[in-house]
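Below: the structure, in structure tokens.
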Amino acid sequence: MSLHSPGQAFRAALAKENPLQIVGAINANHALLAQRAGYQAIYLSGGGVAAGSLGLPDLGISTLDDVLTDIRRITDVCPLPLLVDADIGFGSSAFNVARTVKSIAKAGAAALHIEDQVGAKRCGHRPNKAIVSKEEMVDRIRAAVDARTDPNFVIMARTDALAVEGLEAALDRAQAYVDAGADMLFPEAITELSMYRRFADVAQVPILANITEFGATPLFTTDELRSAHVAMALYPLSAFRAMNRAAEKVYTVLRQEGTQKNVIDIMQTRNELYESINYYQFEEKLDALYRNKKS
């Protein structure tokens, strides 16, 4: 296996930065913006695919193909290692999970997380979640680990058990998931910093903290997370939320005032856009090709 596989790049980033900040990229353009800002890893949110690409809620409606489309668009242009939200594995059988792992890895992702919610899943920070048995989730993880062909591809287990069964049961699940082969752990909707320390002590694998806005988890700083032995800080939809609010403002002002003059200051300039997508390099290449064609 190549030493430069996406999975190895993700693990290398994790080794260099503590905690590793992983930002959500709703599309390929945002992936490039994250790269320019200096991030070492990016994330594709299942809720982001549903809301951003499909205009639908995060209730298990998106398909594997929906996710693969967005993965390919990102990995085609951005070299940063990509962590992907694989929900419950896009199907109820081990074969579904295996197909999901193989497909996501083939599309160029570095890592995925798979969760222990039931098929009719909900956003991890909403009420009335339901989870499968510990044994069923262990089977999902085993199927995922068995399906990968690159040992560096990261299989991360997410558990939503805290809100459903309590901390001790969630810790018990965490240990079982690691024993089943999970490389890293994503305890969802954590409410206290000390809980992360418990997961880190029990699991003895890298722990991810989902620092999403307007949810159950406080907006802990990287210093606070580091003190709690958190290895990864995830910001799944921060830029997406800001983008949506900016779009709402522009649409409203343009409709009400008949001009965009009063919102120009919040817009990315033409030159800034071109620089972020390497427009000028493409243009220079095009000019060179036409010069060669004429000569």
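Cβ atoms are placed via backbone N, Cα and C, with glycine included.
Just so you know, the substitutions we noted aren't modelled in this structure.
The model shown is predicted, which means the values in this text are computed figures rather than measured ones.
Per Swiss-Prot, these features apply:
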BINDING   Ser45, Gly46, Gly47, Cys123, Gly124, Arg158, Glu188, Asn210, Ile211, Thr212, Arg241, Arg270  substrate binding site
MUTAGEN   Asp58 to Ala  Inactive. Retains the same oligomeric state of the wild-type
BINDING   Asp85, Asp87  Mg(2+) binding site
MUTAGEN   Lys121 to Ala  1000-fold decrease in the catalytic efficiency. Retains the same oligomeric state of the wild-type
MUTAGEN   Arg122 to Lys  2-fold decrease in the catalytic efficiency. Retains the same oligomeric state of the wild-type
MUTAGEN   Cys123 to Ala  Inactive. Retains the same oligomeric state of the wild-type
MUTAGEN   His125 to Ala  750-fold decrease in the catalytic efficiency. Retains the same oligomeric state of the wild-type
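Features as recorded by Swiss-Prot, highlighted on the structure.
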residue	record	Cβ neighbours (10 Å)
Ser45	substrate binding site	25
Gly47	substrate binding site	22
Asp58	mutagenesis position	20
Asp87	Mg(2+) binding site	25
Lys121	mutagenesis position	20
Arg122	mutagenesis position	17
His125	mutagenesis position	18
Glu188	substrate binding site	26
Ile211	substrate binding site	25
Arg241	substrate binding site	15
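Listed binding-site residues near Asp58 (mutagenesis position): Gly47 (candidates Gly47, Asp85, Glu188, Ile211, Arg241; Cα-Cα distance within 10 Å). Between the CA atoms of Asp85 (Mg(2+) binding site) and Ser45 (substrate binding site) there is a gap of 5 Å. For the pair Ile211 (substrate binding site) and His125 (mutagenesis position), the Cα-Cα distance reads 11 Å. Around Asp85 (Mg(2+) binding site), taking its Cβ as the centre, 26 other Cβ atoms fall within 10 Å, counting all chains. Each residue contributes its Cα atom, and for Asp87 (Mg(2+) binding site) and His125 (mutagenesis position) these two points are 14 Å apart.
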